[in-house]
Amino acid sequence: MSELEKAMVALIDVFHQYSGREGDKHKLKKSELKELINNELSHFLEEIKEQEVVDKVMETLDEDGDGECDFQEFMAFVSMVTTACHEFFEHE
């Protein structure tokens, strides 16, 4: 398996490690998203302690307005964070 394919499998695995703990196994609730960000993105994003921050992140991601983050919305978030990190490291 190529490095890119391994990365894709890892993204899918991480999403499903957190989704469905509290409901729909194909979506992240706010608490699941917060835990995922704090555990899996701690080197790129500061730990989220304030509920208002989680609410704002979810509001931005939740394109269909169902109050949860599906895989497509999660991938849009990962893409935004990855792009921001790429731009940061490119200028170092």
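All positions are counted from 1 along the displayed chain.
Each Cβ is built from the backbone N, Cα and C atoms, and glycine gets one as well.
Annotation source Swiss-Prot lists Zn(2+) binding site at His16, His26, His86, His91. Summarising the annotation, Swiss-Prot assigns Ca(2+) 1 binding site to Ser19, Glu22, Lys27, Glu32. Summarising the annotation, Swiss-Prot assigns domain 'EF-hand 1' to 13-48 and lists a curator's inference as the type of evidence. What Swiss-Prot lists as domain 'EF-hand 2' is 49-84, and the listing cites sequence analysis. Among the mutagenesis entries in Swiss-Prot is His16 to Ala, noted as: Decreased zinc-binding. His26 to Ala appears in Swiss-Prot as a published mutagenesis result, with the remark: Decreased zinc-binding. Here Swiss-Prot notes a mutagenesis experiment, His43 to Ala, with the remark: Does not affect zinc-binding. Experimental mutagenesis is annotated in Swiss-Prot for Cys69 to Ala, with the remark: Does not affect zinc-binding. According to Swiss-Prot, the mutagenesis experiment Cys85 to Ala carries the following note: Decreased zinc-binding.
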Measuring Cα to Cα, how far is His86 (Zn(2+) binding site) from His43 (mutagenesis position) in Å? 14
From the Cα of Glu32 (Ca(2+) 1 binding site) across to the Cα of His16 (mutagenesis position), what is the distance in angstrom? 10
Have a look around His16 (mutagenesis position) and count the other CB atoms within 10 A of its CB, chains all included. 13
Whole-number answer please: how many Å between the C-alpha atoms of Lys27 (Ca(2+) 1 binding site) and Cys69 (mutagenesis position)? 5
State the Cα to Cα distance, in Å, between His43 (mutagenesis position) and Cys69 (mutagenesis position), rounded to an integer. 22
Please list, for the domain 'EF-hand 1' (13-48), how many residues fall into helix, strand and coil according to DSSP. 17 helix, 2 strand, 17 coil
In whole Å, how far does the CA atom of Glu32 (Ca(2+) 1 binding site) lie from that of Cys85 (mutagenesis position)? 23
Residues within 8 Å of the Ser19, Glu22, Lys27, Glu32 Cβ centre (excluding the Ca(2+) 1 site residues themselves): Tyr18, Gly20, Arg21, Gly23, Asp24, Lys25, Leu28, Lys29, Leu33, Glu68, Cys69
